[in-house]
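Listed in Swiss-Prot:
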- Asp144: active site, proton acceptor (ACT_SITE)
- Leu21, Gly22, Thr23, Gly24, Gly25, Phe26, Gly27, Asn28, Val29, Lys44: ATP binding site (BINDING)
- 15-302: domain 'Protein kinase' (DOMAIN)
- Thr23 to Ala: Loss of phosphorylation and decrease of kinase activity (MUTAGEN)
- Lys44 to Ala: Loss of kinase activity (MUTAGEN)
- Lys44 to Met: Loss of autophosphorylation (MUTAGEN)
- Ser176 to Ala: Loss of phosphorylation and of activity (MUTAGEN)
- Ser176 to Glu: Full activation (MUTAGEN)
- Thr179 to Ala: No change in phosphorylation (MUTAGEN)
- Ser180 to Ala: No change in phosphorylation (MUTAGEN)
Amino acid sequence: MERPPGLRPGAGGPWEMRERLGTGGFGNVCLYQHRELDLKIAIKSCRLELSTKNRERWCHEIQIMKKLNHANVVKACDVPEELNILIHDVPLLAMEYCSGGDLRKLLNKPENCCGLKESQILSLLSDIGSGIRYLHENKIIHRDLKPENIVLQDVGGKIIHKIIDLGYAKDVDQGSLCTSFVGTLQYLAPELFENKPYTATVDYWSFGTMVFECIAGYRPFLHHLQPFTWHEKIKKKDPKCIFACEEMSGEVRFSSHLPQPNSLCSLVVEPMENWLQLMLNWDPQQRGGPVDLTLKQPRCFVLMDHILNLKIVHILNMTSAKIISFLLPPDESLHSLQSRIERETGINTGSQELLSETGISLDPRKPASQCVLDGVRGCDSYMVYLFDKSKTVYEGPFASRSLSDCVNYIVQDSKIQLPIIQLRKVWAEAVHYVSGLKEDYSRLFQGQRAAMLSLLRYNANLTKMKNTLISASQQLKAKLEFFHKSIQLDLERYSEQMTYGISSEKMLKAWKEMEEKAIHYAEVGVIGYLEDQIMSLHAEIMELQKSPYGRRQGDLMESLEQRAIDLYKQLKHRPSDHSYSDSTEMVKIIVHTVQSQDRVLKELFGHLSKLLGCKQKIIDLLPKVEVALSNIKEADNTVMFMQGKRQKEIWHLLKIACTQSSARSLVGSSLEGAVTPQTSAWLPPTSAEHDHSLSCVVTPQDGETSAQMIEENLNCLGHLSTIIHEANEEQGNSMMNLDWSWLTE
């Protein structure tokens with residue numbers, strides 16, 4: 001790489017010149033990189049011997065650059081010591097390096113032949129508008145705004161535009177007017193071109209011209225003519241005129257509207273036209289509009305801020321493949337927005353499903369502003385996708401976007417010969433059309449992808465519920481097994497002791513009813529049929545994910561777009577003087593692209609219908625899973641209640657048994673101590689058939705007393721007392737020796 005004059009090989013120390021970034025009227029701008037630290041800076045050096053006046057201008061630029069500090073004005077930095085030398089008696093200017101190139105490079109890309117995308121236009125409007133406002137607030141007029149003097153820098157994935165080259169900038173403090181200028185004529189304000197006194201409004205003209213070119217792909221006024229020619233034809237235009245073109249007849253047609261095609265959303269077009277009418281006013285006194293007394297700034301900046309602050313939601317209707325846009329007033333609810341969508345599309349609010357690009361359904365509890373991301377502008381940057389929940393079959397494809405008049409003209413007769421200069425515009429619109437078809441497919445594919453992500457979210461929810469259901473079913477099964485075994489054991493032990501212990505028909509009946517309920521609840525826990533349906537859906541979703549139609553199928557369309565771009569580039573390089581050509585090859589590409597789009601859209605909508613059908617199956621299945629889960633939980637709670645109730649009854653049974661044992665022990669002790677004819681009458685019957693229930697604990701009963709009987713049995717009393725004592729002792733030992741350990745299991 002050629003080294004700038006004055007720099008000897010090796011003189012830069014660790015700094016190495018990597019490439020020349022640009023060449024201006026007096027200087028070169030080169031990229032320098034530090035060999036060790038990976039630092040990069042742009043160095044502007046003088047390439048010519050300068051006159052005293054131009055040397056002053058050069059030094060003035062350095063002075064201006066060093067005092068500025070704004071995100072949208074390129075920053076000056078210190079020249080590295082190893083490079084800090086004078087070249088042609090003027091110092092070097094070191095600046096931050098912006099790796100994205102300049103705006104001209106972006107505009108020259110064939111895919112931008114009909115203008116930039118809306119997001120790029122609005123980003124440029126915001127950045128450069130902010131930079132110009134900053135310069136003017138610091139009493140600096142740039143005077144040479146043009147695409148070559150706007151550079152792009154990627155900052156955290158976002159493109160930032162910066163103003164460079166203040167070589168022709170005018171510090172207003174040095175004098176309010178200036179009548180000398182040597183700048184770029186195509187973007188020059190009329191008063192500068194005519195060498196008349198000027199003010200800061202010259203930057204408005206240049207800025208408006210740039211923005212118009214970014215929108216349309218060409219400058220606003222007879223762009224194919226030299227300024228000397230078009231100035232005379234345009235100078236008497238209406239103040240609201242923002243566009244002029246020459247008809248085939250040679251007549252100039254004026255318009256207050258933006259030409260088509262362009263990428264601006266319909267809601268942005270009108271305010272943008274109003275803004276351009278202020279910026280492209282021929283009269284410098286009226287240009288930019290009056291100063292707003294409240295905001296203390298020209299009307300053009302007020303309107304610019306209004307455009308940039310518009311909250312616009314862009315919605316792709318997947319049932320019609322059409323984009324609809326809505327301006328969101330402050331605090332509008334989502335329901336209000338859905339009502340507007342219903343009026344526009346005919347899809348009632350209850351059937352609308354609005355998905356973000358990540359497949360998340362919009363939250364009806366949040367305002368409609370959730371459809372708009374902060375700092376993200378343009379329909380090409382963010383989209384919300386509208387689905388009709390009442391439909392699972394989306395027929396598609398739909399009619400392709402309409403052809404412009406120019407493109408339709410060559411499609412009707414591809415062999416017609418047109419002048420090269422006219423053909424360039426026609427083919428530019430053809431490239432825009434082909435690119436548009438590809439972008440239409442890409443947007444619909446993003447909508448399909450949102451539907452797939454939504455399906456996967458539903459599937460994840462179904463999987464979570466399935467796991468919860470299986471877990472609940474397994475827990476119920478385990479509890480039922482425990483309940484069944486424990487109640488069987490309880491019934492067995494109860495039967496063993498009831499012949500000589502405690503019994504209750506009412507309790508026994510309740511326990512048997514519990515056992516029957518437990519058998520019924522076992523059926524509630526059977527969920528195999530639901531598991532089968534869920535697994536079938538999982539398999540279906542896996543197949544949809546593997547399907548080639550779930551991946552982008554636009555390779556052929558991209559190839560056709562590139563062929564159209566290559567044809568257009570070849571045409572641009574052909575000389576335009578008195579040359580003609582037909583459009584046979586370009587029309588072939590257009591036809592093939594339409595056919596390709598038709599094919600991939602059929603596949604896309606077929607796949608989309610399967611996605612939506614599968615999602616509907618999940619929606620239908622979820623309530624069944626919820627009911628099954630609810631039934632299992634209810635059964636689980638009932639089983640636990642029955643278990644608890646039975647345990648309480650057992651403890652009550654134990655309490656009664658202990659009470660009975662204590663009572664009998666007390667009676668036995670009394671009989672052992674002293675038996676008299678009077679006390680013998682209180683001895684209980686010894687019948688083994690006597691029934692003991694929970695409600696009636698056996699106590700000493702009154703027996704028939706007879707003096708005669710006492711006399712007859714007095715001799716046998718000692719023997720009887722012994723028998724009663726032994727029976728009482730045996731009964732107590734039997735109750736205490738029962739196995740009650742199951743209660744603590």
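Every residue, even glycine, has its Cβ placed from backbone N, Cα and C.
The noted changes are left out; the structure has the residues it started with.
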(message) Please report the distance from the Cα of Leu21 (ATP binding site) to the Cα of Lys44 (mutagenesis position), rounded to the nearest angstrom.
(response) 10
(request) Specify the count of other C-beta atoms within 10 Å of the C-beta of Lys44 (mutagenesis position). (result) 27
(request) Looking only at C-alpha atoms, tell me how far the residue listed as 'active site, proton acceptor' is from Thr23 (mutagenesis position), rounded to the nearest Å. (result) 15
(message) Just to be sure I understand the packing, how many Cβ atoms besides its own are within 10 Å of the Cβ of the residue listed as 'active site, proton acceptor'?
(response) 25
(request) Please classify the secondary structure at Asp144 (active site, proton acceptor) using three-state DSSP. (result) coil
(message) Whole-number answer please: how many Å between the C-alpha atoms of Gly27 (ATP binding site) and Lys44 (mutagenesis position)?
(response) 6
(request) Round to a whole number and give the Cα-to-Cα distance in Å for the pair Val29 (ATP binding site) and Lys44 (mutagenesis position). (result) 4
(request) Between Lys44 (mutagenesis position) and Thr23 (mutagenesis position), find the distance joining the two CA atoms and give it rounded to the nearest Å. (result) 9
